[in-house]
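As written in Swiss-Prot, here are the features:
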MUTAGEN   Leu15 to Asp  Loss of interaction with SLMAP
MUTAGEN   Leu19 to Asp  Loss of interaction with SLMAP
MUTAGEN   Leu36 to Asp  Loss of interaction with SLMAP
MUTAGEN   Met43 to Glu  No effect on interaction with SLMAP
MUTAGEN   Leu90 to Asp  Loss of (SIKE1:SLMAP)STRIPAK complex formation
MUTAGEN   Leu94 to Asp  Loss of (SIKE1:SLMAP)STRIPAK complex formation
MUTAGEN   Glu96 to Ala  Loss of (SIKE1:SLMAP)STRIPAK complex formation; when assocated with A-109
MUTAGEN   His97 to Asp  Loss of (SIKE1:SLMAP)STRIPAK complex formation
MUTAGEN   Arg109 to Ala  Loss of (SIKE1:SLMAP)STRIPAK complex formation; when assocated with A-109
Amino acid sequence: MSCTIEKILTDAKTLLERLREHDAAAESLVDQSAALHRRVAAMREAGTALPDQYQEDASDMKDMSKYKPHILLSQENTQIRDLQQENRELWISLEEHQDALELIMSKYRKQMLQLMVAKKAVDAEPVLKAHQSHSAEIESQIDRICEMGEVMRKAVQVDDDQFCKIQEKLAQLELENKELRELLSISSESLQARKENSMDTASQAIK
């Protein structure tokens, strides 16, 4: 009987050590997730500032588009795509952390069940309390990760909407630039025709 109890206690200690390792891994994942959340918030602020920046620089872009329209449009499109790509990478990383936490929680429940079965002959109340405490904490952490994932989805949706609006503005600027060039070409041709008519009239007057 003493051998059986000693074996049960040894198994319990081993399981508790594994639980501590899982807790440490979960805390590390939560820290990484918090860092991702801060980056997401920074990205959202940057995304919100984009429309104001484009409104302030709209007139400057219109003037500059007369000289270097293709270069400017290419630069703006590259910056927007880089922001969207970074947002998507953050979102994927966040989902990977969420999956890892859920896997840890599943293993944690399995080990706690094994511990409870092995300790039927021993008072299980402290183990139950520890299980309830750790389970509630890890589930709370998973809820936080889910909330962060939802924030990321909304941020990516906002970025996509802003990208479409900016694309429309850039297309409008290209059209205006083309029309201005056509007007300039027509004005130049008209001026040249008037100059030639004036020269012909002067030549006839001299004769």
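Including glycine, each Cβ sits where the backbone N, Cα and C put it.
At each noted position, the model has the original residue.
As the structure is a computational prediction, the values presented were derived from the model and not from experiment.
If you measure from the Cα atom of Met43 (mutagenesis position) to that of Leu36 (mutagenesis position), you get 10 Å.
When secondary structure is read from DSSP and collapsed to three states, Glu96 (mutagenesis position) falls in the helix class. Around the Cβ of Leu36 (mutagenesis position), a 10 Å sphere holds 19 further Cβ atoms from the protein chains shown.
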